[in-house]
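Over in Swiss-Prot, the protein carries these features:
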DOMAIN    183-365  domain 'OTU'
ACT_SITE  Asp191  active site
MUTAGEN   Asn193 to Leu or Met  Loss of deubiquitinating activity due to stabilization of the autoinhibited conformation
MUTAGEN   Cys194 to Ser  Loss of deubiquitinating activity
MUTAGEN   Cys194 to Ser  Loss of deubiquitinating activity; when associated with N-358
ACT_SITE  Cys194  active site, nucleophile
MUTAGEN   His197 to Ala or Glu  Strongly reduces deubiquitinating activity
MUTAGEN   His197 to Asp or Asn  Reduces deubiquitinating activity
MUTAGEN   Asp210 to Ala  Reduces deubiquitinating activity
MUTAGEN   Glu295 to Lys  Loss of deubiquitinating activity
MUTAGEN   His358 to Ala  Loss of deubiquitinating activity
MUTAGEN   His358 to Asn  Loss of deubiquitinating activity; when associated with S-194
ACT_SITE  His358  active site, proton acceptor
MUTAGEN   Tyr810 to Ala  Impairs interaction with EGFR
Amino acid sequence: MTLDMDAVLSDFVRSTGAEPGLARDLLEGKNWDVNAALSDFEQLRQVHAGNLPPSFSEGSGGSRTPEKGFSDREPTRPPRPILQRQDDIVQEKRLSRGISHASSSIVSLARSHVSSNGGGGGSNEHPLEMPICAFQLPDLTVYNEDFRSFIERDLIEQSMLVALEQAGRLNWWVSVDPTSQRLLPLATTGDGNCLLHAASLGMWGFHDRDLMLRKALYALMEKGVEKEALKRRWRWQQTQQNKESGLVYTEDEWQKEWNELIKLASSEPRMHLGTNGANCGGVESSEEPVYESLEEFHVFVLAHVLRRPIVVVADTMLRDSGGEAFAPIPFGGIYLPLEVPASQCHRSPLVLAYDQAHFSALVSMEQKENTKEQAVIPLTDSEYKLLPLHFAVDPGKGWEWGKDDSDNVRLASVILSLEVKLHLLHSYMNVKWIPLSSDAQAPLAQPESPTASAGDEPRSTPESGDSDKESVGSSSTSNEGGRRKEKSKRDREKDKKRADSVANKLGSFGKTLGSKLKKNMGGLMHSKGSKPGGVGTGLGGSSGTETLEKKKKNSLKSWKGGKEEAAGDGPVSEKPPAESVGNGGSKYSQEVMQSLSILRTAMQGEGKFIFVGTLKMGHRHQYQEEMIQRYLSDAEERFLAEQKQKEAERKIMNGGIGGGPPPAKKPEPDAREEQPTGPPAESRAMAFSTGYPGDFTIPRPSGGGVHCQEPRRQLAGGPCVGGLPPYATFPRQCPPGRPYPHQDSIPSLEPGSHSKDGLHRGALLPPPYRVADSYSNGYREPPEPDGWAGGLRGLPPTQTKCKQPNCSFYGHPETNNFCSCCYREELRRREREPDGELLVHRF
């Protein structure tokens, strides 16, 4: 099979003159049908000649070389190696869903354009063609509920969405600020390269299949001009973490650790997975490349590659089945490209989500013209503590390792205060404070340990080795007694609200991985044995708080209005002016000092504002529009096929055990589904547009069955599967027999909530979960397939447990939603009772 595929690829390259990487993409997209691939290539040649704009990053800095045609383009990258993907089913497995999979030809053109304009890993010029905007999902509220839910489960990483929202880490700001948009994690391939896949999806809308970002990351770490400065920042933070666990490295060990970091970023596959029992379903006679899993330092380097800040939304602790926090999750926080001048960076951050050792891009949805919602990302948690600022300390070239580390004077000279951190955020990002309504209260995040109270100050993970306690100020002696009473009262209220919150984090993920992670964590987490928590901040306030609050409110009104106007979209540097009036003679700008004042007040429990970075959302480029339209057309065809299959299954169910009529169906989709031949793409897409309210509901996630769960590593300490190292990240895969991975595993949607104005604001909140049924990773026990448990009324299923009261087992559609034992008892009861309708009336 390999020789045949290589021969076909060689013939295609010789006959068309296309690059090997583009040729492989075209052939794989058409399942190695040469004629179909040639047709796509001709279409690409025509589109490339006249339709696409010369640059995909409109408005970004730096000059761009005009793009040449396919035939005369100079090779700017080495030919793509022949990977060990000898079966065409591998391509279906890797990207069996998503926008980029449905439009492989146009995505191949976009990838080729982006990579052809790429440069080296240095900082003298933009290493890659970087967009200044973020990718947005299309407006799904224009479609009816069934088709919308089909797209949602196809594009959105729903288990991650539910897990992070329940943990109070994601979208908590939407509940307190109705003008903010909800961010959604995009489904991302899990082949060890998910960090770069997520970054590529967040900017361009397609995966990093050509490893373009990974190669740029490796080049910057290996030979970039920032290499030594990056190494110093990494070593400083690692040294502070080692102090927590009592580790001391020799110079040889430091060099070995650094070389290992560079090696992890390599684009060479780590290993290949064949068919074995450890994988979910496996792929017959196929192998797929798996890449080394990356660490938080690689996120920091990626910020320099992209020349833009990166914000990672993640929980802070990994928990076992008992809810015990036993390992920190170090990825969450802010990564600034500090080795690149702020004036040369994009100010709109790239936002990623991290859960269960997997990265996804967080994106918003395209809005209607009359919608006033804004896309923002908070730079504090829900308790108004500033997110960790990773690798922010560079001790300098003159730092003597091993000597200055123990010199308190030298240490104090490099520790960052809260003012310095705020100055960096103001310099690299467009930030602002969003006022909250008087009755708004942010949901509480999960505590670092199940016994920690909400008001306890978590011990800081020594990211950058900095501390903010000095900058927050000491408590006023005159107000200390009263504040202690108020703090104690707030703590009791927060403890009460957190009672159920901790229980919600107990999950099946901890049950399966808890013991193995504990076993492996000792050796793998030795250098990361830091205490959990974010940036440590004192809770005291300076004297004269009331006067300070009045001044802050008066000055904020004028400052906020001017700031919103000044917060432009271009990469404008915010350098602090010298000695501004009214800032107490501070070397930082008045805006920074005002932010410091507001943040101090918020950390004392008087939060009136949210400190956020603004996300730039611009118009899509032509290739993105084409890519989305092709995906919607493909999704419609798959949706119609799925509906027909479900209808056939309903008929079989009703004819077999059937005790009642088929579920009621909406007339709109039925009229379309029964047509043997569909209308053209555009008219078919419009056929799904209805007058439904603008709610956007997320279906409950499911495990997808035991044989098709998505394996992921958890921090460098996952289970050893099939003799592999515990940090291995396995690709997500499902049995090839299933036409769609989601078909049999996603339950029906719960009705969404509506805002007063009828918009979809707030409707993305997941349905309510009972404590007994919800888990920390967002998974639930496998529910009935969509549309099977509607009963006589045709409603979506609202429960998955056995219909028999007080039964802890789960039912199945084949047994009328009883478990097997209760179903047998029910059959025996019905045999004894002449009236079979008692089954319907009783339950």
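Cβ atoms are placed via backbone N, Cα and C, with glycine included.
Substituted residues are absent from this model; it holds the original ones throughout.
The structure, with features from Swiss-Prot marked on it.
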residue	record	DSSP class
Asp191	active site	coil
His197	mutagenesis position	helix
Asp210	mutagenesis position	coil
Glu295	mutagenesis position	coil
His358	mutagenesis position	strand
Tyr810	mutagenesis position	strand
Key: For Glu295 (mutagenesis position), the number of other Cβ atoms found within 10 Å of its own Cβ   = 20
Ask   = Rounded to the nearest angstrom, how far is the Cα of His358 (mutagenesis position) from the Cα of Glu295 (mutagenesis position)?
value = 11
Ask   = Could you give the Cα-Cα distance between Tyr810 (mutagenesis position) and His358 (mutagenesis position), in whole Å?
value = 29
Request  = Calculate the distance in Å between the alpha carbons (Cα) of Cys194 (mutagenesis position) and His358 (mutagenesis position), and round it to a whole number.
outcome  = 7
Remark   = Spacing of the two Cα atoms, His358 (mutagenesis position) and Asn193 (mutagenesis position), in whole angstrom, works out to 9
Ask   = What number of additional C-beta atoms lies within 10 angstroms of the C-beta atom of His358 (mutagenesis position)?
value = 26
Task = Taking only the Cα atoms, work out how far Asn193 (mutagenesis position) lies from Asp210 (mutagenesis position), in Å, as a whole number.
result = 11
Key: Under 8 Å by Cβ from His197 (mutagenesis position), same chain, sequence gap 6 or more   = Thr188, Thr189, Asp191, His207, Asp208, Phe359
Query = Tyr810 (mutagenesis position) has how many other Cβ neighbours within 10 Å of its own Cβ?
reply = 16
